[in-house]
Amino acid sequence: SELAGTIIDGASLTFEVLDKVLGELGKVSRKIAVGIDNESGGTWTALNAYFRSGTTDVILPEVVPNTKALLYSGRKSSGPVATGAVAAFAYYMSNGNTLGVMFSVPFDYNWYSNWWDVKIYPGKRRADQGMYEDMYYGNPYRGDNGWYQKNLGYGLRMKGIMTSAGEAKMQIKISR
């Protein structure tokens, strides 16, 4: 059974799990496996995903309880097209705010790199071009195989990593 689009125990979110998610996508040159561990103390409800380029084969897991992790994936569009997997997605949090997540796995590494970021928006906000641009052109993290952490505000913090390859893995933990 496919892992992407499912919820697992937060403690079991590992790179090995993300490797399995990548494997589910088959032989695609630009793809990403995303795992986000909810240790926020609250419940998240999926709003939507916005793909600037590329697509996904799975639905965002609808409800992510505390101590659970969501698994998601994206890939370049099928066929001989020069696109990457570039998207933002949003979860409404039980604290009344929105968790926004952005990733960019480009087609052309001569000009672009992997980038990612996480941000909390006040109130309920769906992912769209504006949310993507806000994070991509803000102060995103490079997908360089390094761990990063920051204070997200609202009593929450983030720790995460994204790999540098065209078959990318992104692992994030949101905690108090």
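Residue 1 is the first one shown; counting continues down the chain.
Note that Cβ sites are derived from N, Cα and C of the backbone, with glycine treated the same way.
Within 10 Å of the C-beta of GLU16 (mutagenesis position) there are 8 other C-beta atoms, taking all protein chains into account. Mutagenesis annotation in Swiss-Prot: GLU16 to Gln, described as Shows larger hemolytic activity in human red blood cells, but no change in capacity to form pore; the structure shown retains the original residue.
Secondary structure at TYR132 (phosphocholine binding site), as computed by DSSP, is helix. Counting only residues at least six positions away in the same chain, the Cβ atoms of TYR50, ARG52, VAL86, ALA87, ALA88, MET102 sit under 8 Å from the Cβ of TYR132 (phosphocholine binding site). The phosphocholine binding site feature in Swiss-Prot is assigned to SER53, VAL86, SER104, PRO106, TYR132, TYR136, TYR137; the stated evidence is similarity to another entry.
Across the annotated binding residues for phosphocholine (SER53, VAL86, SER104, PRO106, TYR132, TYR136, TYR137), the two most widely spaced Cα atoms sit 16 Å apart. The record gives SER53, VAL86, SER104, PRO106, TYR132, TYR136, TYR137 for phosphocholine. Within 8 Å of the mean position of their Cβ atoms, the other Cβ atoms in that chain belong to ARG52, GLY84, ALA87, MET102, PHE103, TRP115. Fewest other C-beta atoms within 10 Å: among the binding-site residues SER53, SER104, that description fits SER53.
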